[in-house]
Amino acid sequence: MASKDVEEGVEGPICWICREEVGNEGIHPCACTGELDVVHPQCLSTWLTVSRNTACQMCRVIYRTRTQWRSRLNLWPEMERQEIFELFLLMSVVVAGLVGVALCTWTLLVILTAPAGTFSPGAVLGFLCFFGFYQIFIVFAFGGICRVSGTVRALYAANNTRVTVLPYRRPRRPTANEDNIELTVLVGPAGGTDEEPTDESSEGDVASGDKERDGSSGDEPDGGPNDRAGLRGTARTDLCAPTKKPVRKNHPKNNG
């Protein structure tokens, strides 16, 4: 009831962690809107330090954070019973593993360096079985060590680090100029393109040139269509006729 009375008497945005008015100290840490839009940076930093989360549980946006180690480290932080048990289990497994590896190595060296007939085949087989089962135990214990060490490491980091939350940067939306981009065809280099004109286009150009020459005055010649065809043939023959090179009289080949 007291929290509801406080929320009803507050005007403006409310921090979703402490349920108090944010004021000018609030930040927008993620893409959430509405009641989860603004939060106190101190409240969110404390929550992230304890929970060791890196993203918002609602919008799944990763927080922009900066982690700093405290100047005075707390080597033995306050822990619950389960955490104390996990720490004790971790230390016991590590000590047992080191002692077992040392004993197995020492026994193996003794067997290898002992003279022939010192140990019976049964004793050697028993040692090998014990060593194999012990290695299996070490493998499974190593998995438990990794799991417990992760919990202990998170607890140690939560008590000796400070997380600072930075404001959220919303993705930049494209502007109107970027949406209305038009593609333009680039013109080739000066001097024309490499494509050759087709036969149809060349014939059309020749025909248009003939029409311009024949119909410039607007009147047909006296000879009629046959004369025009003859003129076109003559013009084409003159244009296509090869040019003769001048012959030099004083050239030695010509004199011979």
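Using the three backbone atoms N, Cα and C, a Cβ is placed for every residue, glycine included.
Substituted residues are absent from this model; it holds the original ones throughout.
Here Swiss-Prot flags Cys15, Cys18, His40, Cys43 as Zn(2+) 1 binding site. Contacts of Cys43 (Zn(2+) 1 binding site) defined by a Cβ separation under 8 A and a same-chain sequence distance of 6+ are given as Cys15, Ile17, Cys18, in order along the sequence.
DSSP gives Cys59 (mutagenesis position) a coil state; it is part of no helix or strand. Other Cβ atoms within 10 Å of the Cβ of Cys59 (mutagenesis position), summed over all protein chains shown, number 12. The Zn(2+) 2 binding site annotation in Swiss-Prot covers Cys30, Cys32, Cys56, Cys59.
Per Swiss-Prot, mutagenesis Cys15 to Ser is noted as: Loss of B7-2 and ICAM-1 surface expression reduction; when associated with S56 and S-59. Under DSSP, Cys15 (mutagenesis position) is assigned to coil, being neither helix nor strand in the three-state scheme.
Every protein chain considered, the tally of other Cβ atoms within 10 Å of the Cβ of Ile17 (mutagenesis position) stands at 13. For Ile17 to Ala, Swiss-Prot lists a mutagenesis experiment annotated as follows: Unable to down-regulate cell surface MICA and AICL; when associated with A-47.
While the structure shown retains the original residue, Swiss-Prot records the mutagenesis experiment Trp47 to Ala with this note: Complete loss of host receptor tyrosine kinases (RTKs) internalization and E3 ubiquitin ligase activity. In the shown protein chains, 16 other C-beta atoms lie within 10 A of the C-beta of Trp47 (mutagenesis position).
For the mutagenesis experiment Trp47 to Ala, the note given by Swiss-Prot reads: Unable to down-regulate cell surface MICA and AICL; when associated with A-17. Trp47 (mutagenesis position) carries a helical DSSP state (H, G or I).
Quoted from Swiss-Prot, the note attached to the mutagenesis of Cys56 to Ser states: Loss of ubiquitination; when associated with S-59. Loss of B7-2 and ICAM-1 surface expression reduction; when associated with S-15 and S-59.
Swiss-Prot lists Cys59 to Ser among its mutagenesis entries, and the accompanying note reads: Loss of ubiquitination; when associated with S-56. Loss of B7-2 and ICAM-1 surface expression reduction; when associated with S-15 and S-56.
Of all the Cβ atoms in the protein chains shown, 15 others lie within 10 Å of the Cβ of Tyr156 (mutagenesis position). Annotation of the published mutagenesis Tyr156 to Ala in Swiss-Prot: Reduced cell surface modulation of both DC-SIGN and DC-SIGNR; the original residue is retained in the structure shown.
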His40 (Zn(2+) 1 binding site) and Trp47 (mutagenesis position), distance between Cα atoms, whole Å: 11
For Cys56 (mutagenesis position), the number of other Cβ atoms found within 10 Å of its own Cβ: 17
Cys30 (Zn(2+) 2 binding site): nearby recorded positions from His40, Cys56, Cys59, Tyr156, Cα cut-off 10 Å: Cys56, Cys59
